[in-house]
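Trainee: Take a look at the following structure, please.
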Amino acid sequence: MEIVQEGIAKIIVPEIPKTVSSDMPVFYNPRMRVNRDLAVLGLEYLCKKLGRPVKVADPLSASGIRAIRFLLETSCVEKAYANDISSKAIEIMKENFKLNNIPEDRYEIHGMEANFFLRKEWGFGFDYVDLDPFGTPVPFIESVALSMKRGGILSLTATDTAPLSGTYPKTCMRRYMARPLRNEFKHEVGIRILIKKVIELAAQYDIAMIPIFAYSHLHYFKLFFVKERGVEKVDKLIEQFGYIQYCFNCMNREVVTDLYKFKEKCPHCGSKFHIGGPLWIGKLWDEEFTNFLYEEAQKREEIEKETKRILKLIKEESQLQTVGFYVLSKLAEKVKLPAQPPIRIAVKFFNGVRTHFVGDGFRTNLSFEEVMKKMEELKEKQKEFLEKKKQG
């Protein structure tokens, strides 16, 4: 056992292995620090929004680090409910709550199966649920949606990025009933498929799970949703389901909402058009929520520098919410550009914004044809420059 510090919290954890697996009885993954930073900031947003004490749930708690940080680092938690089916996890959680001197009336520790914990004990009672399963969150979504109060927030993590991003398309179809696209913006496609699934599962109960933030990092996706009720709100979300048609030859892409408007061939090069979806084609970021996360993170010393850097990038990205983005190196390779310009220059050239998904990725409102035309223009300018340089 060893003691580690994260944020303000200190916790006892088993010795951290090089490889994390679901077979471990209790684990603490230091690589998920940014994820937990975001969960704390998301809860603080809810504190400010509601202006009252809140109840939070961590149904797959493991070491208890999330629930402990929620109690120590936010301003409104009345009580945190930490749950894990592992008896070893329960022992470690108890030690960790004591280690941080948290009063016993501010938390409860339970050892139930996560769905049972969410449904049986506190139906419609939680203001904030942080769900961080090992793998897909699908088996827990309905229980989470039913356990939350109206206006509550779900902080959701998914680590099964391989199926969602196209490595295992059949698995993606079974779990999410959608086709992934293994292209340069495959992780965004995966996030949009996951959002669609969350909305779909909650919609069965006339619950609207409205996406307000999306983030892709390392091996996981991080999403936030606000819970609302009413068939009109649910229908409005479902209206924002659609498909992406993509050409793997020329990188052309089109968003389609009408099944009758599918194209078999790419109108740009004539190659086969592939289909991704159904998926969410609406906004990935609520500007108010995203701006709050960024601004709150800058004020806090306990928040990682990496978290602050990522939030700055996402804050800028949220100003231009396209479906899909372009990767400069892929475009440069396609048109045989003599020299790839720095991404900061390319962003200005395309009137776009950088994306957090890929280091040299950018979003733009320009059409695919306009993007390729500007790439050809850039190519000609570079050729002229190199020719002049050659001539002295």
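Quick reminder: no glycine exception, Cβ is built from N, Cα and C everywhere.
Just the original residues are modelled here, none of the noted substitutions.
Annotated S-adenosyl-L-methionine binding site per Swiss-Prot: ARG36, ARG66, ASP84, GLU113, ALA114, in sequence order. For CYS247, CYS250, CYS266, CYS269, the entry in Swiss-Prot reads Zn(2+) binding site, with the evidence type experimental evidence. According to Swiss-Prot, the feature domain 'Trm1 methyltransferase' maps to 2-375. Annotation of the published mutagenesis GLU6 to Ala in Swiss-Prot: Does not affect tRNA guanine-dimethyltransferase activity; the original residue is retained in the structure shown. Per Swiss-Prot, mutagenesis ARG36 to Ala is noted as: Strongly reduced tRNA guanine-dimethyltransferase activity. In Swiss-Prot, a published mutagenesis experiment is listed as ILE85 to Ala, annotated Slightly decreased tRNA guanine-dimethyltransferase activity. Among the mutagenesis experiments that Swiss-Prot reports, GLU113 to Ala is described with the note: Slightly decreased tRNA guanine-dimethyltransferase activity. According to Swiss-Prot, the mutagenesis experiment ASP130 to Ala carries the annotation: Strongly decreased tRNA guanine-dimethyltransferase activity. Here Swiss-Prot notes a mutagenesis experiment, PHE134 to Ala, with the remark: Slightly decreased tRNA guanine-dimethyltransferase activity. For the published mutagenesis PHE140 to Ala, Swiss-Prot gives the following note: Decreased tRNA guanine-dimethyltransferase activity. Experimental mutagenesis at this site is recorded by Swiss-Prot as ARG179 to Ala, annotated: Strongly decreased tRNA guanine-dimethyltransferase activity. Under its mutagenesis annotations, Swiss-Prot gives CYS250 to Ser the following note: Does not significantly affect tRNA guanine-dimethyltransferase activity.
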Trainee: Given the recorded positions ARG36, ASP130, PHE140, CYS266, CYS269, which lie within 10 A of ARG66 (S-adenosyl-L-methionine binding site) by CA-CA distance?
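Mentor: Within 10 Å of ARG66 (S-adenosyl-L-methionine binding site): ARG36, ASP130.
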Trainee: Please report how many Å separate the Cα atom of ARG36 (mutagenesis position) from that of CYS266 (Zn(2+) binding site), as a whole number.
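Mentor: Per the Cα atoms, ARG36 (mutagenesis position) and CYS266 (Zn(2+) binding site) stand 42 Å apart.
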Trainee: Going by DSSP, is ALA114 (S-adenosyl-L-methionine binding site) sitting in a helix, a strand, or coil?
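Mentor: For ALA114 (S-adenosyl-L-methionine binding site) - judged by DSSP and reduced to three states - the answer is helix.
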Trainee: Tell me, which recorded positions from ASP84, ILE85, ASP130 are within 10 Å of CYS250 (mutagenesis position) if we use the C-alpha atoms?
Mentor: none
Trainee: Least buried of the recorded positions ARG36, ARG66, ARG179, going by other Cβ atoms within 10 Å?
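Mentor: Counting other Cβ atoms within 10 Å of each of the recorded positions ARG36, ARG66, ARG179, the minimum falls on ARG179.
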Trainee: Select the most exposed residue of ALA114, CYS247, CYS250, CYS266, CYS269, where exposure means the fewest other Cβ atoms within 10 Å, treating these as the recorded positions.
Mentor: CYS269
Trainee: Near the Cβ of ASP84 (S-adenosyl-L-methionine binding site), how many other Cβ atoms are there if near means within 10 Å?
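Mentor: So the number of other Cβ atoms within 10 Å of ASP84 (S-adenosyl-L-methionine binding site) is 26.
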Trainee: Should any of the recorded positions ILE85, PHE134, PHE140, CYS247, CYS266 have a Cα within 10 Å of the Cα of ALA114 (S-adenosyl-L-methionine binding site), which are they?
Mentor: ILE85, PHE140
Trainee: Within 10 Å of the Cβ of PHE134 (mutagenesis position), how many other Cβ atoms can you find? Include all protein chains, please.
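Mentor: Excluding its own Cβ, the number within 10 Å is 16.
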Trainee: Within 10 Å of ASP84 (S-adenosyl-L-methionine binding site), Cα to Cα, which of the recorded positions GLU6, ASP130, PHE140, CYS247 are there?
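Mentor: Final answer: none.
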